[in-house]
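> What follows is a structure written as structure tokens; I'll ask about it next.
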Amino acid sequence: MSFFGKMFGGKKEVAPTTGEAIQKLRETENMLIKKQEFLEAKIEDELNIARKNASKNKRVALQALKKKKRLEKQLQQIDGTLSTIEMQREALESANTNTAVLTTMKNAADALKRAHQNMDVDKVHDMMDDIAEQQDVAREISDAISNPVAFGADLDDEDLERELDELEQENFDKEIIGIPEPTPTLPEAPTEDLPEKAKEKKKATTTTAVEDDDDPDMKQLLSWSN
């Protein structure tokens with residue numbers, strides 16, 4: 001804006017945003033760093049000229065030293081300016097970060113407020129009490145359903161135990177009755193051959209008994225022995 005514009009109330013310039021200000025400071029900072037490098041190189045050149053002419057041309061050497069002093073003064077000023085710009089940029093970056101954080105927190109708070117605008121703490125407590133009450137009712141109903149009070153309440157445990165003992169005794173008696181009586185063990189037939197005389201005597205005795213009795217079973221037994 002021109003000087004007359006400022007004096008007579010011309011249009012005001014729009015203030016830059018924080019991001020734009022930070023960008024401008026970074027550009028200025030880079031420019032000053034390049035200026036520093038240039039001055040440092042010039043100072044080194046003037047120092048070399050002074051060294052070369054220290055003995056053979058003192059006038060040139062003195063002029064080089066004077067120029068070096070002026071350059072060093074400029075470099076010192078740039079160092080101070082650069083430090084100020086760096087601090088200002090860091091302060092703006094910190095403020096920008098804080099602004100972003102606060103904006104995010106405010107948005108979150110607004111969203112939370114909108115989420116709770118239709119909620120009332122007393123209503124929430126009442127609702128939780130209702131839920132707890134209904135849970136108690138559901139638990140009581142489950143206990144009532146699972147408890148077989150309505151079935152078999154008139155039964156006597158002693159009568160049931162006595163009836164069970166009678167059934168066990170009955171089963172035991174049936175098992176005892178069903179056991180077969182032991183069969184008498186017959187002597188085993190001799191495996192050795194009988195003497196001839198004993199065989200003849202046995203045969204004659206058996207034949208005589210069969211003829212006298214005329215029993216068909218004895219005849220069959222006799223035929224087996226022969």
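First residue shown is number 1, and so on along the chain.
Just so you know, glycine gets a Cβ as well, placed from its N, Cα and C.
Every position carries its original residue.
According to Swiss-Prot, the protein has these features:
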| type | residues | note |
| --- | --- | --- |
| MUTAGEN | Glu40 to Lys | Unable to rescue null mutant phenotype, probably due to disruption of electrostatic interactions required for homopolymerization |
| MUTAGEN | Arg70 to Glu | Prevents homopolymerization due to disruption of electrostatic interaction |
| MUTAGEN | Glu86 to Arg | Prevents homopolymerization due to disruption of electrostatic interaction. Abolishes binding to l(2)gd1. Unable to rescue null phenotype; when associated with R-90 and R-93 |
| MUTAGEN | Glu93 to Arg | Unable to rescue null phenotype; when associated with R-86 and R-90 |
> Please list, in sequence order, the residues in the chain of Glu86 (mutagenesis position) that are at least six apart in sequence and whose C-beta is under 8 Å away from its C-beta.
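Counting only residues 6 or more apart in sequence, the Cβ neighbours of Glu86 (mutagenesis position) under 8 Å are Glu29.
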> Reduce the DSSP letter at Glu40 (mutagenesis position) to three states and note it down.
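Helix, per DSSP.
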> Fill in the CA-CA distance, Glu93 (mutagenesis position) to Glu40 (mutagenesis position), as an integer in Å.
30
> Roughly how many Å separate the Cα of Glu40 (mutagenesis position) from that of Arg70 (mutagenesis position), to the nearest whole number?
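Per the Cα atoms, Glu40 (mutagenesis position) and Arg70 (mutagenesis position) stand 12 Å apart.
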> Enter the number of other CB atoms within 10 angstroms of the CB of Glu40 (mutagenesis position).
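Glu40 (mutagenesis position) is surrounded by 13 other Cβ atoms within 10 Å.
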